[in-house]
Amino acid sequence: MAASVQPACLDLHFSGKHPPLLKHNAIIVRCVSSPNVIPEADSISGPPDIINTNRDQRKVVRIAWEKLVRWSRSLRAKAKTDVLERTRKVVVLGGGSFGTAMAAHVARRKEGLEVNMLVRDSFVCQSINENHHNCKYFPEHKLPENVIATTDAKAALLDADYCLHAVPVQFSSSFLEGIADYVDPGLPFISLSKGLELNTLRMMSQIIPIALKNPRQPFVALSGPSFALELMNNLPTAMVVASKDKKLANAVQQLLASSYLRINTSSDVTGVEIAGALKNVLAIAAGIVDGMNLGNNSMAALVSQGCSEIRWLATKMGAKPTTITGLSGTGDIMLTCFVNLSRNRTVGVRLGSGETLDDILTSMNQVAEGVATAGAVIALAQKYNVKLPVLTAVAKIIDNELTPTKAVLELMNLPQIEEV
């Protein structure tokens, strides 16, 4: 029997607390650590091929990173700031959580920028103006002093350079019709609302011009993985603005982008909007799976299937497949399906736990857009001749035509298919 081979002691010295492991020919050698000896990199001995390879890899990584940093600095140096400089007033329609977070963000972009929030609740209005807090949604967060609230639509919209629309989709038509007389026909609308109008299947890009009776009203959709609370806390966030007007998309990018908020641009308005709407329905499905304690395997399978369904429908509607895999698609889906801050996911969890939809909605102080949007899914599936089993199951559960348990059984018994 051959004698066992013991690795020779290598006199390697490193200054760190935990000396690294060198792996060579399946023998792992722990190097000796000495606090008194800090060698030069070139003095490290060992198998030449491994050391040279590691040095080459480190060099490649270092060069790649340095190139990236130089490229980034170069673009930042050339970035235009004229949009922010000439913007004097921004109006935010709606005093909910996301409208408040975006109002605070825009106000922090420039001192002296007037940010007007049009709110319905006079108590919230007073709280913002006197105490600089939205007492209903962010009572512990102080708003910038250049955020001003009002219940007067005419005053809020007067001389505004940009309008951020944060009214829930199902109430947007009636709300906009009520303020249409005060809206400048050239005022760009940046929609923060995600969903489909239940009776008409319209997206916000269709609702706004129809309600305002102006087919040329400038429009931008803002979407992506973004919780209002994290935006309020200045945590790193990335979103996308979509508009058929590239110049307008670039202008809104300049207006909103900051050191903690990245803004990409897109021309695919349909893709950004439909992904943002349907991900809310999928989040309800994900919540149901969690509420029923069906495990991680089923969660992954369901969300994967739901992503495919969103892609199938979106592309039939004219969206680009790449949009669905971007921030407004996959990014937003991941956030809303897997994180408990999601209102739509919370609705699903409670449905899966056995609560009734009426009890759930009565106890909530914010709108879960996916509940109403789910009702539009079946009509869209029929209109575009697309099978959407997961999203349709959610609509049936919400309409009380299917129990979560029965829905799971039906979905698991669907025909075995080839993945596409």
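Glycine too: its Cβ is placed from the backbone N, Cα and C atoms.
Don't look for the substitutions in this one, it keeps the originals.
For reference, Swiss-Prot has these:
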type: BINDING; residues: Gly94, Gly95, Gly96, Ser97, Phe98, Gly99, Phe171, Lys194, Ala228, Arg343, Glu369; note: NAD(+) binding site
type: MUTAGEN; residues: Lys194 to Ala; note: Loss of activity
type: BINDING; residues: Lys194, Arg343, Asn344; note: substrate binding site
type: MUTAGEN; residues: Lys279 to Ala; note: Loss of activity
type: ACT_SITE; residues: Lys279; note: active site, proton acceptor
type: MUTAGEN; residues: Asp332 to Ala; note: Loss of activity
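All features noted in Swiss-Prot, drawn onto the structure.
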{"residue": "Gly96", "record": "NAD(+) binding site", "Cβ neighbours (10 Å)": "22"}
{"residue": "Phe98", "record": "NAD(+) binding site", "Cβ neighbours (10 Å)": "23"}
{"residue": "Phe171", "record": "NAD(+) binding site", "Cβ neighbours (10 Å)": "13"}
{"residue": "Lys194", "record": "mutagenesis position", "Cβ neighbours (10 Å)": "29"}
{"residue": "Ala228", "record": "NAD(+) binding site", "Cβ neighbours (10 Å)": "22"}
{"residue": "Lys279", "record": "mutagenesis position", "Cβ neighbours (10 Å)": "33"}
{"residue": "Asp332", "record": "mutagenesis position", "Cβ neighbours (10 Å)": "27"}
{"residue": "Arg343", "record": "substrate binding site", "Cβ neighbours (10 Å)": "21"}
{"residue": "Asn344", "record": "substrate binding site", "Cβ neighbours (10 Å)": "27"}
{"residue": "Glu369", "record": "NAD(+) binding site", "Cβ neighbours (10 Å)": "23"}
- Task: Please find which two of Gly94, Gly95, Gly96, Ser97, Phe98, Gly99, Phe171, Lys194, Ala228, Arg343, Glu369 have the most distant C-alpha atoms, given that the record lists them as binding NAD(+), and give only that distance in angstrom, rounded to a whole number.
- Result: 20
- Whole-number Å value for how far Glu369 (NAD(+) binding site) lies from Arg343 (substrate binding site) (Cα to Cα): 9
- As a whole number of Å, the Cα atom of Glu369 (NAD(+) binding site) is distant from the Cα atom of Lys194 (mutagenesis position) by 7
- Message: Name them in sequence order: residues not among Lys194, Arg343, Asn344 whose Cβ is within 8 Å of the mean position of the Cβ atoms defining the substrate site.
- Response: Gly195, Asn280, Ala283, Thr336, Ser342, Val367, Ala368, Glu369, Gly370
- Item | Shortest C-alpha distance to Gly96 (NAD(+) binding site) - which of the recorded positions Lys194, Asp332, Asn344 | Lys194
- Reduce the DSSP letter at Asp332 (mutagenesis position) to three states and note it down. helix
- Residues Lys194, Arg343, Asn344 [recorded substrate binders]: greatest CA to CA distance in Å: 13
- Collapsed DSSP category at Gly96 (NAD(+) binding site): coil
- Query: Cβ distance under 8 Å to Gly94 (NAD(+) binding site), same chain, sequence separation 6 or more: which residues?
  - Reply: Met117, Leu118, Val119, His165, Ala166, Val167, Pro168, Leu192
- Message: Here's one to test understanding: among the recorded positions Lys194, Lys279, Asn344, whose C-alpha is closest in space to the C-alpha of Asp332 (mutagenesis position)?
- Response: Lys279
- Item | Asn344 (substrate binding site) versus recorded positions Phe98, Phe171, Lys279 - nearest by Cα | Lys279
- Could you state the CA-to-CA distance between Phe98 (NAD(+) binding site) and Lys194 (mutagenesis position) to the nearest Å? 11
- Query: Which of the three DSSP-derived classes (helix, strand, coil) applies to Ala228 (NAD(+) binding site)?
  - Reply: helix
- Task: Select the closest residue to Lys279 (mutagenesis position) from the following recorded positions, measuring between CA atoms: Phe171, Lys194, Ala228.
- Result: Lys194
